[in-house]
Amino acid sequence: MAKMMQREITKTTVNVAKMVMVDGEVQVEQLPSETFVGNLTMEQAQWRMKRKYKGEPVQVVSVEPNTEVYELPVEKFLEVATVRVEKDEDQEEQTEAPEEQVAE
């Protein structure tokens with residue numbers, strides 16, 4: 001039997017609606033659901049939807065997180081994975097953001 005790698009992944013389905021004016025009345029138009037990797041809060045989902053639907057009056061109706069366990073044979077993982085290269089400490093120091101200096 002092949003060895004399997006397992007990983008628990010949380011995805012969040014975001015249900016969003018758009019406000020539209022029809023005959024002088026505001027109506028709600030349900031938009032397609034979006035799914036994101038991770039456990040998003042309502043605020044995070046709202047921010048992402050506002051970025052996607054720039055300038056449109058959209059509102060997140062609900063967020064539905066769902067966690068499932070995924071598995072993959074180790075051989076398949078090795079076929080598609082890349083080796084992670086550790087950075088030297090000197091390289092890390094150069095890539096870090098400079099610290100703010102406090103005026104005395």
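Yeah, the Cβs are placed from backbone N, Cα and C, and that goes for glycine too.
None of the listed substitutions appears in this model.
Over in Swiss-Prot, the protein carries these features:
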MUTAGEN   R7 to A  Strong loss of DNA-binding affinity and no formation of the initiation complex. No effect on dimerization
MUTAGEN   T10 to A or K  Decreased DNA-binding affinity. No effect on dimerization
MUTAGEN   N15 to A or K  No effect on DNA-binding affinity. No effect on dimerization
MUTAGEN   A45 to V  Deficient in dimer formation and viral DNA replication
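Mapped onto this structure are the features recorded in Swiss-Prot.
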| residue | record | CB count, 10 Å |
| --- | --- | --- |
| R7 | mutagenesis position | 10 |
| T10 | mutagenesis position | 13 |
| N15 | mutagenesis position | 16 |
| A45 | mutagenesis position | 21 |
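Taking the C-alpha positions, the distance from N15 (mutagenesis position) to R7 (mutagenesis position) comes to 26 Å. A45 (mutagenesis position) and T10 (mutagenesis position) have their C-alpha atoms 14 Å apart, to the nearest angstrom.
R7 (mutagenesis position) falls within a strand segment according to DSSP. In the three-state DSSP scheme, A45 (mutagenesis position) falls into the helix class.
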